Amino acid sequence: MIRRCFQVAARLGHHRGLLEAPRILPRLNPASAFGSSTDSMFSRFLPEKTDLKDYALPNASWCSDMLSLYQEFLEKTKSSGWIKLPSFKSNRDHIRGLKLPSGLAVSSDKGDCRIFTRCIQVEGQGFEYVIFFQPTQKKSVCLFQPGSYLEGPPGFAHGGSLAAMMDETFSKTAFLAGEGLFTLSLNIRFKNLIPVDSLVVMDVELDKIEDQKLYMSCIAHSRDQQTVYAKSSGVFLQLQLEEESPQ
């Protein structure tokens with residue numbers, strides 16, 4: 001898949017180069033498939049009115065630390081420029097009207113596709129999380145509570161669940177900060193075990209955009225920052241989505 005992404009990127013870059021200089025997107029506001037403004041871009045990803053279920057809302061399984069920190073970040077959305085990202089069951093729902101670049105799109109007759117981190121439907125048993133994004137600073141904070149279905153060592157979360165959650169937070173941040181679409185690499189250094197049903201805070205930042213790649217970093221820690229669970233870095237391929245053809 002990664003090789004295929006590079007092949008498509010190279011082909012798109014070649015055709016674009018015949019018409020204009022290659023365009024790297026170092027800021028959030030250039031013209032793109034989303035339109036000519038940041039507002040247009042976010043209106044696609046963050047619809048004001050939708051009948052889709054937002055899974056990034058509090059439920060009875062959330063621990064007290066998760067609930068209180070969620071409320072703190074909600075307050076920041078009112079005054080500090082933070083945005084609470086909705087979380088639908090499929091990424092298809094986040095990019096309605098758009099599609100993957102030519103050569104990457106696949107057809108499927110599956111009607112109930114789900115993103116991996118929303119595949120466990122029982123509240124509190126799988127991935128409980130919410131992501132807040134700061135567009136000016138190009139960073140995110142993810143509040144993650146691993147449930148008992150994500151257990152690895154008895155009583156502790158499987159390392160793969162944290163890796164999946166880091167990748168998901170990286171991908172949403174990369175997409176909104178610079179049209180990052182695909183994970184090219186993900187490196188994780190685990191530091192401490194995470195108790196099941198406890199809060200993990202993940203601080204994600206975009207470090208740079210270079211050669212059509214977005215370089216990201218993440219620190220996963222406890223709320224009081226006294227325990228670091230893991231540190232990671234990721235690289236994402238920058239590609240623009242395309243408008244879907246009218247049916």
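Positions of Cβ are set from backbone N, Cα and C atoms, glycine also.
Just so you know, the Cβ of Gly160 (mutagenesis position) picks up 11 other Cβ atoms within 10 Å once every protein chain is counted. For the mutagenesis experiment Gly160 to Ala, the note given by Swiss-Prot reads: Strongly reduces enzyme activity. Abolishes enzyme activity; when associated with A-183.
For the mutagenesis result Asp167 to Ala, the note given in Swiss-Prot is Abolishes enzyme activity. Long-range C-beta contacts of Asp167 (mutagenesis position), restricted to its own chain and to partners at least six residues apart, with a cutoff below 8 Å, comprise Thr183, Leu186, Gly234. DSSP classifies Asp167 (mutagenesis position) as helix under the three-state reduction.
The feature active site, proton donor/acceptor is assigned by Swiss-Prot to Asp167.
Other C-beta atoms found within 10 angstroms of the C-beta of Thr183 (mutagenesis position) number 18, with every protein chain shown included. According to Swiss-Prot, the mutagenesis experiment Thr183 to Ala carries the following note: Reduces enzyme activity. Abolishes enzyme activity; when associated with A-160.
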